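Shown next, in structure tokens, is the structure this report addresses.
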Amino acid sequence: MGDTKVETISRLAQWRIENFGPCSFKKSDPFKVGIWNWHLSIERNRYLSVRLFPELSRVSKEQPPVAKFVLRVSNVGPNRRFYISPVYEKLLRTTDDCVWHVDSSFHGRFTIDVEFLDLKICPVNGGEASPVWPTDATMQSISTQTTLKCLSRMLEESILTDVIIHTADGTLSAHKAILSASSTVFKSMFHHDLMEKESSTIHIDDMSRESCMALLSYLYGNITQEEFWKHRLALLGAANKYDITDLKAACEESLMEDINSSNVLERLQEAWLYQLEKLKKGCLMYLFDFGKIYDVREEISSFFRQADRELMLEMFQEVLSVWKPV
């Protein structure tokens with residue numbers, strides 16, 4: 001029948017019924033809102049009963065909808081009347097989950113609207129329902145991604161750069177505003193009467209061009225995991241030198257992930273140099289609690305010749321605490 005079709009636009013679905021006539025039940029064709037196909041149905045007994053329910057499918061079974069919506073029934077004609085339901089918020093699975101009884105009888109042509117105010121997916125195994133439509137968090141994520149793409153282009157294409165960085169083996173272009181926002185040290189360079197402010201140049205002679213590019217990629221938000229992993233020791237030094245605390249913390253976490261016998265002494269030295277307490281404890285635990293000190297017997301003499309005396313004292317105290325007789 002022609003009057004079983006439901007028209008949709010955005011979050012509104014409208015079912016125009018040309019003639020309900022003497023029949024006591026009518027069901028609409030499926031219509032899609034969100035990720036589900038829906039049906040409306042009407043039935044006349046003592047009341048006009050309007051039902052909203054999802055089409056039985058794998059999607060509605062595995063990802064049942066939690067819908068917040070309003071129903072409205074109106075007749076067509078000069079004496080138009082509107083009947084508006086309460087705002088429902090329900091988990092909808094079957095035809096009986098939402099039944100709205102309208103205390104009026106409609107004859108001839110009338111319209112049923114359903115306006116979805118919100119739609120969420122209810123986890124079958126419990127937990128918090130997840131929204132189908134964009135939320136503030138979603139829009140924030142989209143905005144962040146767009147901003148990062150713009151920053152990436154600014155760096156890669158040298159768009160309106162205003163500072164030159166001289167590294168050990170080449171030069172790079174950057175933006176004073178980005179550097180200043182990321183580092184109090186860079187900010188001080190450009191806000192006081194220092195050489196960097198006058199010449200619009202920065203000398204970072206203790207970093208290669210490749211490592212410095214990794215630093216800029218981090219500050220501009222487009223560094224890759226591979227790039228970070230490759231240059232993390234150089235990045236750690238730069239983070240400490242230029243007071244980039246979040247980068248310093250990220251480097252420490254990364255260096256904690258792959259401590260082994262071939263790098264533990266080097267990591268311990270880095271931890272002491274840059275005051276990385278978590279990394280230092282991790283290295284000492286690896287050496288003494290787990291007994292890996294025996295695996296570095298050949299390297300330990302050279303390490304002790306170069307190590308800071310306070311670090312050596314701390315290592316000795318760690319030995320005493322681990323091997324303390326019961």
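From the backbone N, Cα and C atoms, a Cβ is placed for every residue, glycine too.
Annotation comment: Swiss-Prot describes 161-228 as domain 'BTB', evidence class sequence analysis. Broken down by DSSP into helix, strand and coil, the domain 'BTB' (161-228) contains 35 helix, 14 strand, 19 coil.
Here the residue is the original one, while Swiss-Prot reports the published mutagenesis Ile204 to Arg with the comment Abolishes the interaction with CUL3A.
Tyr242 (mutagenesis position): 21 other CB atoms within 10 A of its CB, across all protein chains. Under its mutagenesis annotations, Swiss-Prot gives Tyr242 to Ala the following note: Abolishes the interaction with CUL3A.
Straight-line distance linking the Cα atoms of Ile204 (mutagenesis position) and Tyr242 (mutagenesis position), rounded to a whole number, equals 11 Å. Mean model confidence of the domain 'BTB' (161-228) amounts to 94 (pLDDT, 0 to 100 scale). There are 18 other Cβ atoms within 10 Å of the Cβ belonging to Ile204 (mutagenesis position).
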